Amino acid sequence: MISTPEPLHAGHILTPFCCGVDSIDNWLEQRAMKNQTTGASRTFVCCGSDSNVLAYYSLASSAVTTNTSPGRFRRNMPDPIPVVVLGRLAVDKSLHGQGVARALVRDAGLRVIQVAETIGIRGMLVHALSDEAREFYQRVGFVPSPMDPMMLMVTLGDLVESV
């Protein structure tokens, strides 16, 4: 059984999390709690019954220039465009192929929609680390940047429609 996403705290066990990508595994262990404490990003984790992290994602605020954004994303927007960055998203190898990543994107989308009721946000942005990740994000509604196909975005309106 896996828990619903909750904010990372000191009681969570970060090792032996292994998604198969060293940089993402290492970020969870070495940076996630520091960023949580300083406010640089917020990490949300799903755990097993023993508080071991089995999946996670992080969110941070940012902005993108209009020339790096797809047409619908930049239409009628200031430069730069306010966004939330889906900074990391990973699922332990033991849960690959079970829809957990898609559920994490949905949860992140719901949080972004909630935040957008308080502050101005155009949508969510992600930097895919591989072609496989890029294809996944495109399947869940993200559109690639015209300047960088590994940077993908989804508008707030599309998030609302998809969740």
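Just so it is clear, glycine is given a Cβ too, placed from its N, Cα and C backbone atoms.
At each noted site, the model still has the original residue.
Residues or ranges marked as active site in Swiss-Prot (evidence: a curator's inference): Tyr137. Tyr137 (active site) is surrounded by 24 other CB atoms, counting those within 10 A of its CB over all protein chains shown.
Annotation source Swiss-Prot lists acetyl-CoA binding site at Leu89, Val91, His96, Gly97, Gln98, Gly99, Ala101, Arg102, Glu132, Arg139. With a 10 A radius on its CB, Ala101 (acetyl-CoA binding site) counts 21 other CB atoms from all the protein chains. Annotation note: Ala101 (acetyl-CoA binding site) sits in a helical segment as assigned by DSSP.
Looking at Swiss-Prot, the entry for natural variant Glu29 to Lys says: In strain: S.enterica NCTC 13349. Around Glu29 (variant position), a 10 Å sphere centred on its CB holds 13 further CB atoms from the protein chains shown.
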Distant-in-sequence Cβ neighbours of Gln98 (acetyl-CoA binding site), under 8 Å, six or more positions away: none
Protein Cβ atoms within 10 Å of Glu132 (acetyl-CoA binding site), excluding its own: 8
